[in-house]
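Asks: Just dropping this structure here.
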Amino acid sequence: MKQYKDFCRHVLEHGEKKGDRTGTGTISTFGYQMRFNLREGFPMLTTKKLHFKSIAHELLWFLKGDTNVRYLQENGVRIWNEWADENGELGPVYGSQWRSWRGADGETIDQISRLIEDIKTNPNSRRLIVSAWNVGEIDKMALPPCHCLFQFYVSDGKLSCQLYQRSADVFLGVPFNIASYALLTMIIAHVTGLEPGEFIHTFGDVHIYQNHIEQVNLQLERDVRPLPQLRFARKVDSIFNFAFEDFIIEDYDPHPHIKGAVSV
């Protein structure tokens with residue numbers, strides 16, 4: 001995708017060397033935005049092959065409200081293993097905040113169910129927001145949320161989503177995040193009777209780890225190929241009833257996968 005290649009170039013050209021929590025070292029800059037028209041194809045990177053199975057199962061795991069890696073491991077997804085404790089627990093991470101946000105009074109709030117109902121009944125609302133940044137529980141999380149807040153917007157029968165991501169690993173994380181939130185937008189559009197609009201990705205700290213620079217430059221040398229298409233295998237009435245088999249990716253022809261070490 002041209003947007004992603006432009007993003008990589010921006011960080012390489014305008015970023016500065018900066019230390020980080022992991023000790024790896026980064027080239028970092030602050031503030032950026034990409035936009036993807038979901039009617040033009042499913043925004044899954046073509047300059048390297050992505051593992052759609054991991055993207056889809058992680059999103060389904062979030063939507064279940066699950067915070068144990070067992071479900072992911074049972075489905076061949078290992079992307080959270082480094083942060084889990086000996087029992088597979090991660091603390092109150094994304095799934096917990098999305099589905100059972102704990103307020104100061106002890107009440108739990110299912111933000112996803114509330115969001116779906118609000119989109120259906122009050123599509124002009126400017127409060128179609130889900131937050132994973134629960135300040136009172138940050139210290140209990142194995143990893144505080146990087147993609148921490150998203151908002152939906154309904155216009156002319158189309159559903160758009162804007163994500164704010166406080167911390168963005170350009171090489172490993174961002175390609176997954178783009179595809180994940182594009183998929184989330186499409187499935188919410190599906191269950192609310194809307195068409196997909198745009199996915200807008202807004203960033204805080206964007207960084208390329210020092211041990212990913214070679215891989216990023218390799219991607220910049222590769223040509224951008226046509227985007228794949230995503231369709232659903234069946235009509236699904238509830239967002240919580242989706243299964244991996246419901247997602248069909250067509251015409252995905254990426255360049256080969258590029259490996260990169262995860263900084264924990």
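Cβ coordinates are placed from backbone N, Cα and C, and glycine is handled just like the others.
So Swiss-Prot says this about it:
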- F7 to L: In strain: ATCC 6633 (VARIANT)
- R21, R126, R127, R166, S167, A168, D169, N177, H207, I208, Y209: dUMP binding site (BINDING)
- N37 to H: In strain: ATCC 6633 (VARIANT)
- R39 to Q: In strain: ATCC 6633 (VARIANT)
- H51, D169, S263: (6R)-5,10-methylene-5,6,7,8-tetrahydrofolate binding site (BINDING)
- C146: active site, nucleophile (ACT_SITE)
Asks: Which entry in the list of binding-site residues, H51, R127, has its Cβ near the fewest other Cβ atoms, using 10 Å as the limit?
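Replies: R127, out of the binding-site residues H51, R127, has the fewest neighbouring Cβ atoms within 10 Å.
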Asks: Give the maximum pairwise CA distance in Å, whole number, for the residues H51, D169, S263 listed as binding (6R)-5,10-methylene-5,6,7,8-tetrahydrofolate.
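Replies: This binding site's residues have a maximal Cα-Cα distance of 19 Å.
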Asks: Mind computing the max CA-CA distance among R21, R126, R127, R166, S167, A168, D169, N177, H207, I208, Y209, which the record assigns to dUMP binding, rounded to whole Å?
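Replies: Roughly 36 Å, rounded to the nearest whole number.
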Asks: Within the chain of Y209 (dUMP binding site), which residues six or more apart in sequence place their C-beta under 8 angstroms from its C-beta?
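Replies: Long-range Cβ contacts: D20, T22, T24, G25, T26, D169, F171, G260, S263.
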Asks: Among the recorded positions F7, N37, C146, which ones place their C-alpha within 10 angstroms of the C-alpha of S167 (dUMP binding site)?
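Replies: Of everything listed, what lies within 10 Å of S167 (dUMP binding site) (Cα to Cα) is C146.
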Asks: Reduced to three states, what secondary structure does DSSP give R21 (dUMP binding site)?
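Replies: Looking at the DSSP assignment, R21 (dUMP binding site) belongs to neither helix nor strand, so coil.
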Asks: Count, for each of the recorded positions N37, S167, S263, the other C-beta atoms lying within 10 angstroms of its own C-beta, and report the residue with the smallest count.
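Replies: Candidates: the recorded positions N37, S167, S263. Fewest Cβ atoms within 10 Å: N37.
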Asks: Return the member of F7, H51, C146 nearest to R21 (dUMP binding site) in space, with distance defined Cα to Cα and candidates limited to these recorded positions.
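Replies: Result for R21 (dUMP binding site): the nearest of the recorded positions is C146.
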